[in-house]
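A.B. asks: Pasting a structure here, questions to come.
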Amino acid sequence: MKKLTIGLIGNPNSGKTTLFNQLTGSRQRVGNWAGVTVERKEGQFSTTDHQVTLVDLPGTYSLTTISSQTSLDEQIACHYILSGDADLLINVVDASNLERNLYLTLQLLELGIPCIVALNMLDIAEKQNIRIEIDALSARLGCPVIPLVSTRGRGIEALKLAIDRYKANENVELVHYAQPLLNEADSLAKVMPSDIPLKQRRWLGLQMLEGDIYSRAYAGEASQHLDAALARLRNEMDDPALHIADARYQCIAAICDVVSNTLTAEPSRFTTAVDKIVLNRFLGLPIFLFVMYLMFLLAINIGGALQPLFDVGSVALFVHGIQWIGYTLHFPDWLTIFLAQGLGGGINTVLPLVPQIGMMYLFLSFLEDSGYMARAAFVMDRLMQALGLPGKSFVPLIVGFGCNVPSVMGARTLDAPRERLMTIMMAPFMSCGARLAIFAVFAAAFFGQNGALAVFSLYMLGIVMAVLTGLMLKYTIMRGEATPFVMELPVYHVPHVKSLIIQTWQRLKGFVLRAGKVIIIVSIFLSAFNSFSLSGKIVDNINDSALASVSRVITPVFKPIGVHEDNWQATVGLFTGAMAKEVVVGTLNTLYTAENIQDEEFNPAEFNLGEELFSAIDETWQSLKDTFSLSVLMNPIEASKGDGEMGTGAMGVMDQKFGSAAAAYSYLIFVLLYVPCISVMGAIARESSRGWMGFSILWGLNIAYSLATLFYQVASYSQHPTYSLVCILAVILFNIVVIGLLRRARSRVDIELLATRKSVSSCCAASTTGDCH
């Protein structure tokens with residue numbers, strides 16, 4: 001079979017991702033485009049004659065970049081297409097918005113690259129009384145047009161057949177430009193590098209005349225002739241860029257008049273009716289908060305019901321199973337405990353997180369695909385404008401509920417570097433799925449019937465602190481106003497099950513692989529440091545271990561937030577959590593249960609793997625039956641409690657160590673707000689600079705320590721009023737000094753707002769050699 005590389009390109013909300021998932025299924029690989037941290041998705045699929053590599057390009061409305069303030073997505077798409085890596089392009093077009101989508105189509109066809117138009121969302125178009133003549137559209141465009149309903153898989157086989165039959169586009173003159181424009185474009189094309197095809201040279205010439213700033217990187221000497229060409233054109237027309245765009249829109253209007261009845265189209269009545277409520281200025285925000293709470297409640301509820309299968313099952317396989325192998329093969333006791341507690345305990349920490357995190361990703365994917373997330377950004381626009389940000393900056397922040405890494409990377413969709421940078425600084429405060437696992441454990445141990453409310457309050461606190469961080473930046477080192485907010489609101493539709501499953505699986509797989517490696521390694525090292533003293537002797541009591549000795553020295557620093565000296569395990573959890581937040585649960589589980597594991601006698605004769613696995617399945621089934629009972633719906637944390645006996649096990653020890661719900665909640669505040677995990681730090685450094693990464697770390701530590709201290713000292717004021725008053729005043733005074741210093745430093749850091757463009761500039765410079773892909 002021949003190998004074929006295809007670029008998949010289209011407008012945002014055209015169904016491009018759904019089509020990508022339909023074609024490639026689970027055969028996907030996610031990486032980054034060279035030079036920038038924009039996500040690059042590739043997938044594999046086969047047709048009758050070809051083995052296809054499908055590259056999912058970022059959604060974009062056009063290939064023209066008028067300003068360096070523009071989104072990175074347009075630049076990446078343009079660079080890839082001009083690199084020549086794609087043998088064929090599939091342009092996904094939204095049939096219900098044909099006129100707007102055809103602007104990108106015309107630009108692609110003018111390039112002369114073989115192209116197939118995938119006319120998607122025909123079901124939505126039909127509901128709006130839109131009729132499109134497919135054959136007439138294909139004839140006018142000079143390329144195949146394949147009707148699709150990607151959410152239902154309709155038209156996929158026809159698209160694969162068109163891929164096998166692909167050929168050069170018919171030589172149809174689509175756009176009738178003014179003759180002076182063509183003359184100047186041809187004159188620029190003559191001095192461009194000869195290895196660029198003639199059609200692409202003329203296209204680049206038109207792009208330069210239109211004001212595209214990145215086409216000059218490909219034009220060679222032609223860029224030196226641009227000013228003279230524009231001067232000659234201005235003697236004959238007012239604005240060359242306007243004439244070019246107008247010629248394209250006239251062509252699009254002529255095509256639509258012939259092939260469709262868009263003038264008699266009817267808007268979606270359902271979408272219009274729902275938007276009157278969802279976008280209401282008074283109801284919009286409460287509805288958004290309710291949707292977020294419902295998402296959290298269902299994730300905790302259903303995920304908690306599935307937890308026994310992963311928890312009890314992993315204990316049977318990786319803890320008791322390893323112990324059985326160790327005793328059967330006569331391993332030394334220390335080795336058996338080390339493997340069971342380190343390796344087995346690490347795996348047992350990762351797997352129980354899967355149901356709740358998976359449910360969270362599933363519901364996020366549902367909200368994104370259904371069209372609600374765009375409405376959430378619109379609802380939050382007024383609040384974001386107060387921060388000097390456009391409403392669409394809230395979209396990457398919402399993604400942070402799943403993971404902060406794509407939240408940071410999602411800032412690339414914003415137009416201005418200042419807006420990107422502010423959003424990046426706010427993103428780490430959004431409570432990710434890994435933090436949810438920590439909150440659920442603490443809620444079950446300390447808050448009982450109020451567990452759901454406690455966890456929801458932490459989610460809201462994260463949003464509030466992100467907003468306050470934005471306000472702080474706006475009035476200190478990042479003064480400025482938001483760009484006008486224009487955003488397309490897609491019609492509501494029911495997401496395709498296959499697409500939801502694939503998106504959830506891709507996110508969950510990345511989480512498990514990333515978290516699993518770190519948790520297991522950390523658990524093994526913690527077990528080792530728990531087994532030896534500072535002098536190198538083996539210890540029977542973890543309180544005499546090297547880890548305990550070192551941690552006790554550091555723990556007094558956290559006394560103001562309610563971590564007592566004998567609770568050194570909590571200090572270790574904070575340090576390991578800097579690697580990955582999910583490691584906090586693994587660390588506390590390993591340390592709080594260490595003594596119990598060492599003291600327990602394991603009888604290999606009584607071990608029955610089948611019986612333990614059956615117990616896990618039975619417990620899961622019972623939990624699922626009870627999941628939607630009224631009592632569980634009112635208190636979803638109980639469904640995921642996982643350790644019913646509070647006097648024994650990790651949760652019992654944790655309850656004793658913290659001593660009060662106030663101390664536990666203060667600890668959770670610190671976990672929510674302090675240092676981002678390593679992967680988020682790396683994303684911040686790549687998207688902005690190391691300096692801004694350092695600022696994010698220091699600001700997060702300050703906010704976490706300050707807020708946790710204020711909460712705990714106010715909550716425990718009656719126990720030690722003098723100490724509490726000193727701590728409160730010290731925190732307030734320190735933050736006044738910090739804000740004052742940031743205001744004075746404003747003039748020194750403005751230049752750094754361009755940091756997000758450095759990697760793009762290098763990518764653009766490398767594009768002529770084909771390296772920007």
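Note that Cβ sites are derived from N, Cα and C of the backbone, with glycine treated the same way.
So Swiss-Prot lists the following for this protein:
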BINDING   GLY10, ASN11, PRO12, ASN13, SER14, GLY15, LYS16, THR17  GTP 1 binding site
BINDING   GLY35, VAL36, THR37, VAL38, GLU39  GTP 2 binding site
BINDING   ASP56, LEU57, PRO58, GLY59  GTP 3 binding site
MUTAGEN   ASP94 to Asn  No effect
BINDING   ASN120, MET121, LEU122, ASP123, VAL149, SER150, THR151  GTP binding site
MUTAGEN   ASP123 to Asn  Loss of guanine nucleotide-binding specificity and Fe(2+) uptake
MUTAGEN   SER150 to Ala  Dramatically reduced GDP release-rate, 5-fold increase in affinity for GDP, in construct of residues 1-270. GTP hydrolysis rate 1.5-fold higher than wild-type
MUTAGEN   THR151 to Ala  GTP hydrolysis rate 4-fold slower than wild-type, releases GDP very quickly
MUTAGEN   ARG152 to Ala  GTP hydrolysis rate 1.3-fold slower than wild-type
MUTAGEN   GLY153 to Ala  GTP hydrolysis rate 1.8-fold slower than wild-type
MUTAGEN   ARG154 to Ala  Dramatically reduced GDP release-rate, in construct of residues 1-270. GTP hydrolysis rate 2.7-fold slower than wild-type
A.B. asks: What are the non-local neighbours of THR17 (GTP 1 binding site), defined as same-chain residues 6+ apart in sequence with CB under 8 A from its CB?
C.D. replies: ASP56, SER499, GLN503
A.B. asks: Would you list, in sequence order, the recorded positions among SER14, ASP94, MET121, LEU122 whose CA lies within 10 Å of the CA of PRO58 (GTP 3 binding site)?
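C.D. replies: So the list reads none.
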A.B. asks: Please report the distance from the Cα of THR151 (mutagenesis position) to the Cα of SER14 (GTP 1 binding site), rounded to the nearest angstrom.
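C.D. replies: About 11 Å separate the Cα atoms of these two residues.
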A.B. asks: Return the residues near VAL149 (GTP binding site), defined as same-chain residues 6+ apart in sequence whose C-beta is under 8 angstroms from its C-beta, sorted by sequence, else 'none'.
C.D. replies: ASN120, MET121, LEU122, ASP123, GLY155
A.B. asks: Which residues, in sequence order, are found in the same chain with Cβ within 8 Å of the centroid defined by the Cβ atoms of ASP56, LEU57, PRO58, GLY59 at the GTP 3 site, excluding those residues themselves?
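C.D. replies: Once ASP56, LEU57, PRO58, GLY59 are set aside, the remaining close residues are LEU8, ILE9, GLY10, LYS16, THR60, ASP73, ILE76, ALA77.
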A.B. asks: How many whole Å apart are the CA atoms of SER150 (mutagenesis position) and LEU57 (GTP 3 binding site)?
C.D. replies: 17
A.B. asks: May I have the list of same-chain residues other than GLY10, ASN11, PRO12, ASN13, SER14, GLY15, LYS16, THR17 whose Cβ is within 8 Å of the Cβ centroid of the recorded GTP 1 site, in sequence order?
C.D. replies: GLY59, VAL92, ASP94, ASN120
A.B. asks: If I take the alpha carbons of GLY153 (mutagenesis position) and GLY10 (GTP 1 binding site), what is the distance between them in whole Å?
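C.D. replies: Cα-Cα, rounded: 18 Å.
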A.B. asks: Of ASN11, LYS16, ASP94, ARG152, ARG154, which recorded positions are close to GLY59 (GTP 3 binding site), meaning a Cα within 10 Å of its Cα?
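C.D. replies: ASN11, LYS16, listed in sequence order.
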A.B. asks: Tell me, if you would, which residue among ASN11, ASN13, SER14, ASN120 (binding-site residues) has the fewest other CB atoms within 10 Å in the structure shown?
C.D. replies: ASN13
A.B. asks: Just to be sure I understand: of ASP94, ARG152, ARG154, which mutagenesis positions have a C-alpha no more than 10 angstroms from the C-alpha of ASN11 (GTP 1 binding site)?
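C.D. replies: If one measures from the Cα of ASN11 (GTP 1 binding site), the mutagenesis positions that come within 10 Å are ASP94.
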